[in-house]
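Record features, source Swiss-Prot:
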- Gln135, Cys136, Gln137, Pro267, Tyr268, Gly269, Gly270, Met271, Glu272, Arg564, Met565, Lys566: peptide binding site (BINDING)
- His296 to Tyr: Complete loss of LTA4 hydrolase and peptidase enzyme activities (MUTAGEN)
- His296, His300, Glu319: Zn(2+) binding site (BINDING)
- Glu297: active site, proton acceptor (ACT_SITE)
- His300 to Tyr: Complete loss of LTA4 hydrolase and peptidase enzyme activities (MUTAGEN)
- Glu319 to Gln: Complete loss of LTA4 hydrolase and peptidase enzyme activities (MUTAGEN)
- Tyr384 to Phe, His or Gln: Alters leukotriene hydrolase activity, strongly enhancing the formation of a metabolite that is normally produced in trace amounts (MUTAGEN)
- Tyr384: active site, proton donor (ACT_SITE)
Amino acid sequence: MPEVADTCSLASPASVCRTQHLHLRCSVDFARRTLTGTAALTVQSQEENLRSLTLDTKDLTIEKVVINGQEVKYTLGESQGYKGSPMEISLPIALSKNQEIVIEISFETSPKSSALQWLTPEQTSGKQHPYLFSQCQAIHCRAILPCQDTPSVKLTYTAEVSVPKELVALMSAIRDGEAPDPEDPSRKIYRFNQRVPIPCYLIALVVGALESRQIGPRTLVWSEKEQVEKSANEFSETESMLKIAEDLGGPYVWGQYDLLVLPPSFPYGGMENPCLTFVTPTLLAGDKSLSNVIAHEISHSWTGNLVTNKTWDHFWLNEGHTVYLERHICGRLFGEKFRHFHALGGWGELQNTIKTFGESHPFTKLVVDLKDVDPDVAYSSIPYEKGFALLFYLEQLLGGPEVFLGFLKAYVKKFSYQSVTTDDWKSFLYSHFKDKVDLLNQVDWNTWLYAPGLPPVKPNYDVTLTNACIALSQRWVTAKEEDLSSFSIADLKDLSSHQLNEFLAQVLQKAPLPLGHIKRMQEVYNFNAINNSEIRFRWLRLCIQSKWEEAIPLALKMATEQGRMKFTRPLFKDLAAFDKSHDQAVHTYQEHKASMHPVTAMLVGRDLKVD
């Protein structure tokens with residue numbers, strides 16, 4: 001396979017050298033907001049006569065680099081913004097092809113590391129202890145330690161992490177014991193081992209006053225004690241989802257599958273850190289209705305973590321396949337009509353995102369070109385929903401779900417422990433369906449993969465569960481003022497929370513509505529009393545877009561009480577677009593910026609055109 005350049009990394013590419021293993025020893029300092037320690041990288045040369053190599057770093061202080069007991073020369077290049085600074089290391093001997101060397105780098109992170117959020121005790125549920133969590137995807141691992149920060153390189157890792165003894169440390173690895181810190185009796189060392197090779201964006205660390213509850217034979221749920229019961233209840237379907245996922249994807253190779261419920265500022269719905277999925281507390285709806293996010297993160301154990309996009313241009317390979325598996329898991333649990341309902345909801349989400357970007361925007365392509373583009377800035381639902389739509393279309397073209405799931409399982413088996421591009425995927429698709437090449441040649445590949453805007457074909461969807469949502473939304477959108485008295489709470493009696501959410505999504509596509517309609521909607525349905533985060537989010541967007549001033553404090557509260565970017569960014573954007581709340585939105589952002597996650601703060605600042 002020709003080497004594909006990773007334009008998001010400044011490190012030596014995988015064709016020059018490959019990191020095979022990391023041994024991390026570090027100490028977590030809450031007072032200084034730093035990680036200090038050593039990263040020992042076992043690197044294998046991929047070429048003859050290798051005399052130097054380059055690693056990614058970002059805002060790191062390097063104390064020294066040691067190889068074979070000797071300090072060696074290194075240079076830290078100029079900072080290149082979001083990409084960080086290249087670190088070139090001179091090797092004491094020229095390496096021959098396949099020769100390995102251990103490079104031990106002493107480093108310290110910056111308090112403003114883009115990979116870490118440091119929470120004060122006041123920002124936690126327990127209010128007693130500080131909290132730290134990392135988020136490395138896409139290219140923030142370099143802000144924790146020097147590495148080849150590209151998904152084209154996979155490594156195993158071991159770690160020893162020293163933390164205050166009243167706290168617990170967890171990583172994206174198997175827990176491997178704990179002991180008092182011999183250098184400081186007020187501290188404890190936690191040990192970890194990840195034996196499956198992973199891209200370094202899956203390295204993860206959390207430190208806090210964490211407790212756990214067992215919810216399955218291979219699953220503990222971890223959180224602060226205030227959330228642990230609620231979380232155990234919310235995610236009780238985890239083991240049944242894992243079993244279905246194994247049936248669809250093949251054996252689960254990671255051993256443990258734990259869940260960590262983070263503080264509200266966690267910027268994503270979930271992060272598929274191996275052995276320890278991170279999830280937002282906004283999933284705690286009380287009725288398990290948002291558990292599709294767990295199905296999604298479980299599915300990444302195959303698509304993403306075992307078979308990985310080679311560069312972030314091909315991110316859709318991770319996310320499209322994972323959404324496809326997620327919806328099959330939910331289909332097995334709740335029926336095929338439910339799978340189609342979510343698939344069609346996803347198509348609506350895709351339409352919304354394309355409308356937001358503009359239909360000729362390059363970020364609406366399935367395969368993107370991230371040369372000089374920060375992956376955090378390009379991030380959207382496109383790789384998820386356009387990717388899913390392509391796979392769903394292929395499923396229907398090639399003979400249905402069982403046939404296409406056969407392909408997916410074979411794809412995972414073929415490319416496990418590797419990193420792949422769209423061309424690798426497409427070649428394998430053609431070889432797997434060699435008897436259906438005529439059908440595959442009907443696909444407008446160029447438009448699907450490389451053109452912006454909506455896909456060339458819309459798949460077929462069963463609309464059984466969606467029809468009620470559309471019908472009710474149509475009633476509201478077409479209602480005249482004199483029709484408003486015809487609405488009542490009985491309208492909702494046969495709708496699930498998933499359908500209620502879809503109803504609001506449908507109305508939101510037609511927003512704004514007359515203010516009288518919105519007030520009547522609140523009067524009969526009392527949406528302000530609903531705490532389900534997805535429903536509340538769409539309801540508050542509808543209120544602000546329809547210019548209901550009374551909703552401003554509620555929308556500001558939701559935008560700041562939690563920091564899941566899916567909710568926080570659109571709420572701030574809507575508030576900024578409404579003249580009555582524009583200044584308040586900017587002021588509230590500036591007030592909260594210092595306590596926000598670094599990536600969230602950066603992106604909301606861009607959205608609001610401040611900073």
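Each residue, glycine too, has its Cβ placed from N, Cα and C.
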* Structure fact -> For Zn(2+), residues beyond His296, His300, Glu319 with C-beta within 8 angstroms of the site's Cβ centre include exactly Gly270, Glu272, Glu297, Ser299, Thr303, Gly304, Asn318, His321, Thr322, Val323, Leu325, Glu326, Tyr384
* Looking only at C-alpha atoms, tell me how far Met565 (peptide binding site) is from Glu297 (active site, proton acceptor), rounded to the nearest Å. => 17
* **In the chain carrying Gly270 (peptide binding site), residues 6 or more apart in sequence that have Cβ under 8 angstroms from it** => Thr277, Phe278, Val279, Thr280, Leu283, Val293, Ile294, His296, Glu297
* Taking the Cβ of Glu272 (peptide binding site) as the centre, count every other Cβ atom within 10 Å, in any protein chain shown. => 24
* What same-chain residues, at least 6 away in sequence, bring their CB to under 8 Å of the CB of His300 (mutagenesis position)? -> Glu272, Asn318, Thr322
* Per DSSP, three-state class assigned to Glu319 (mutagenesis position) -> helix
* Asked: C-alpha of Gln137 (peptide binding site) to C-alpha of Tyr384 (mutagenesis position): distance in Å?
  -> 15
* Asked: Is Tyr384 (mutagenesis position) helix, strand or coil when read with DSSP?
  -> helix
* To do: Would you count the other CB atoms within 10 A of the CB of His296 (mutagenesis position), including those on all shown protein chains?
  => 25
* Any idea what the Cα distance is from Tyr384 (mutagenesis position) over to Tyr268 (peptide binding site), rounded to a whole Å? -> 14
* Rounded to an integer, what is the Cα-Cα distance in Å between Glu319 (mutagenesis position) and Gln135 (peptide binding site)? -> 17
* Which one of these recorded positions has the most other Cβ atoms within 10 Å of its own Cβ: Glu297, Glu319? -> Glu297
